[in-house]
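Take a look at the structure below.
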Amino acid sequence: MFSCQSLYKFSHSFRKRIPVMFQRAQQKSSLLHTQNESSHQPSLNKLGGFSSASLNFNSSRSSTNDDQQTFSSQSDNLPSSPITLPAKRGRSAASLKQLDNTVGFDVSKPSLPVFENSGLGSKYSTEIANGVYIDENDFDDDLLLENDIDQKPIPWSSSPIEHTKLTKSMLSSEKRSKNHLSKIYEDHTSEKGASSVISSNITRQGIKRSRTLPWAVDPYRYGDPDPKRTSTSADISQHTVSNDSSNKLSNGRSSSLDSLAKKRMSKSKSTPQISKKFSVPLNSASKSPIGSSLFKTSDSRKKSVPSIFLSDEQKRILDMVVEQQHSIFFTGSAGTGKSVLLRKIIEVLKSKYRKQSDRVAVTASTGLAACNIGGVTLHSFAGVGLARESVDLLVSKIKKNKKCVNRWLRTRVLIIDEVSMVDAELMDKLEEVARVIRKDSKPFGGIQLVLTGDFFQLPPVPENGKESKFCFESQTWKSALDFTIGLTHVFRQKDEEFVKMLNELRLGKLSDESVRKFKVLNRTIEYEDGLLPTELFPTRYEVERSNDMRMQQINQNPVTFTAIDSGTVRDKEFRDRLLQGCMAPATLVLKVNAQVMLIKNIDDQLVNGSLGKVIGFIDDETYQMEKKDAEMQGRNAFEYDSLDISPFDLPDVKQKKYKLIAMRKASSTAIKWPLVRFKLPNGGERTIVVQRETWNIELPNGEVQASRSQIPLILAYAISIHKAQGQTLDRVKVDLGRVFEKGQAYVALSRATTQEGLQVLNFSPAKVMAHPKVVQFYKQLASVNGLPIRNENKAPVQMRGVKNK
């Protein structure tokens, strides 16, 4: 009945364990016989044997209380010349060699039970005392085996997974012996999803490796049968089954999930998996276990990247750029989402040209703006330097640089941010250079333009005291652009009254009511958390002086963080020039209690412009230990204002700080990072360990000309109005007596989100200046209320011949 011809397929390590298994079986079989003599027959799942065809009795299980299995009538006969296996067998080489030559096993009595329906009679139904019993230790490593389901199953295995695999021949065999399968409708699986009896067109799915013992998964598998199960129920299959009749049992009955299995499955699905990483709650509240969350910036960014949601007018512009391929200029007042929309346009265009990344050139008029969007300056892209030469000389200069020529030839879309600071002369020169280099007579050589900026903000830098012309005054503006669009919905300020005041300030036409309201904002604002408003100055000198003065007032040791600069540009002087506009400084000096500003988005709560205070410097190991200790004690990690011990600290706080100091000393060689407590817009707090981030100056082909790795923090006591352009600040202090340029007052005051967070000193309507040409240019946009204005001087898009390949 059982043959061992396929024993050679076993692994060497598995064969070594077989003698031990039989030795253990001999010792336990007598005890098993004594215990079960007056009760039901033991489960066939506890018995072992060899079959050259299959173990189809292992693929399902009876629901009756005796938990018996029925053999197929197609089973092989017993071996004609069995050999006797000694009760005690060593692991000698001779013994293994004898085992390899074995064609069957005989233990003096029938080693396997034969039941009534097997066709072999019932006289052996009680003679199972010497049957082979498989101990749970034999299952230790079998579940790690991975076998192909399409291959013929091995004759016998201690792994329950092997008993579930049926081939086409097994199914046909079961169909011919249908009368013997009336009690075998349940499969031989656990609740984690093993295999039902399925058809030959089964789709193989990788077996999940596990060391879990089968009876630890299903208590009814190797003991008494589950009384809740019926003969028509079957566990859900782990394999993928087609939608046809392949999910039917071979006897024609449908495989269904019984109520207990459903309960188990739903429980396993609903139970959350505990992550080893620290999860960051987003509903932070002040001084609460959730509100004072602690995490590393690198972890948080992977978990929660700020999502970009576009308004209808923003979606319309995105469609005009990506789908309709129009050359456009979109603008809007401060806080209308120009930067958000531009980042989305860049993201979608790069995805569209992902196989040809150099087709999209991302540039900006200034190094700061270019660094913020991951691009390069317009001058660097064009290869024109200061562009003071004639067009012919510029073309000759560009042709000497093969990389620069290739950029011009490969570019399909040219993006220019902060175009308001590009003068008309430079724009016209670049347009002619593009036509000459690309040998294309179409405007800008057939390149699609995406321009954005606000001409009411900072104007082009005048050269040699000569006032520069605005970009919209250039000939290129009239010939190359299809549409001009103005964004109207303000996101930054929710107060309609404040929005109205800022719009009047932008146009340079303030009403008496607005003047009165701005003058009221000269009061001093006191904040309970001790964080000061950020002062905006028109010059870098004033910014450095203010920050230095504040830092000298802090009686703490300074900690210096030096940026790590790299890139394809080897000339340090040139690379430093490229990184000069980067928001991250080359050298950052911090102290405990220093006020800082985050200059990169971390998640939906901690964004560019968030204010915080340095409460200490710790290494990553100390951070992890303190976090775990706080979780175990049910408290907030780093719930104190400083890691240094103060005479005013309570005893329990001192004890925690002493422990922290000990941990820091134990890892004194590790790098210490700033530990910063940030203030959230909703009034809550978040304490994070801030580590290095990277800013790239990147060419369209992906080449990183310059890169800076630095802590994403700056001192927040003061920043320049120029660097504040594009920022959103909750607390702002501005002295308008210092402004000297048109648009500076508007840029500075429009950084604030509310009137409550804005302090204005020396306000005077005379300081509110808007250029008459800019006012006239925007009158057209105001008249159409955000609708696109077509450039009638521009040729239709299809005539430009810019098509996707």
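Placed from the backbone N, Cα and C atoms, the Cβ positions cover glycine too.
What you see is the original sequence, not a version with the noted changes.
One mutagenesis experiment catalogued in Swiss-Prot, M1 to A, is accompanied by this note: In pfh1-m1; localizes exclusively to nucleus, loss of mitochondrial function.
As a published mutagenesis entry, M21 to A appears in Swiss-Prot alongside the note: In pfh1-m21; localizes exclusively to mitochondria, loss of nuclear function.
If you take the C-beta of A334 (ATP binding site) and look for same-chain residues 6 or more apart in sequence within under 8 angstroms, you find D454, Q457, R492, L502, R506, Y746, V747, S750, R751. As annotated by Swiss-Prot, ATP binding site applies to G332, S333, A334, G335, T336, G337, K338, S339, with the evidence given as sequence analysis.
Taking Cβ-Cβ distances under 8 Å and a sequence gap of 6 or more within the same chain, the neighbours of K338 (mutagenesis position) are F330, T331, G332, T452, G453, D454, L487. According to Swiss-Prot, the mutagenesis experiment K338 to E carries this note: Abolishes ATPase and DNA unwinding activities.
What Swiss-Prot says about the mutagenesis result for L458 to S is this: In pfh1-R20; cold sensitive for growth, suppresses a temperature-sensitive allele of cdc24. In this structure, L458 (mutagenesis position) belongs to neither helix nor strand by DSSP; it is coil.
One mutagenesis experiment catalogued in Swiss-Prot, G508 to E, is accompanied by this note: In pfh1-R23; cold sensitive for growth, suppresses a temperature-sensitive allele of cdc24. The C-beta environment of G508 (mutagenesis position), restricted to residues of the same chain at least 6 apart in sequence and closer than 8 Å, consists of V768, M769, A770, V775. According to its DSSP assignment, G508 (mutagenesis position) is coil.
Cβ neighbour count for S339 (ATP binding site) (all protein chains, 10 Å cutoff from its Cβ): 19. S333 (ATP binding site) sits 13 Å from L458 (mutagenesis position), taking the C-alpha atoms as the reference points. Of the chain residues outside the ATP site list G332, S333, A334, G335, T336, G337, K338, S339, D454, L487, V490, F491, R492 have their Cβ within 8 Å of the site's Cβ mean position. Rounded to a whole value, the Cα-Cα separation of G337 (ATP binding site) and L458 (mutagenesis position) is 18 Å. The CA atom of L458 (mutagenesis position) is located 16 Å away from the CA atom of S339 (ATP binding site).
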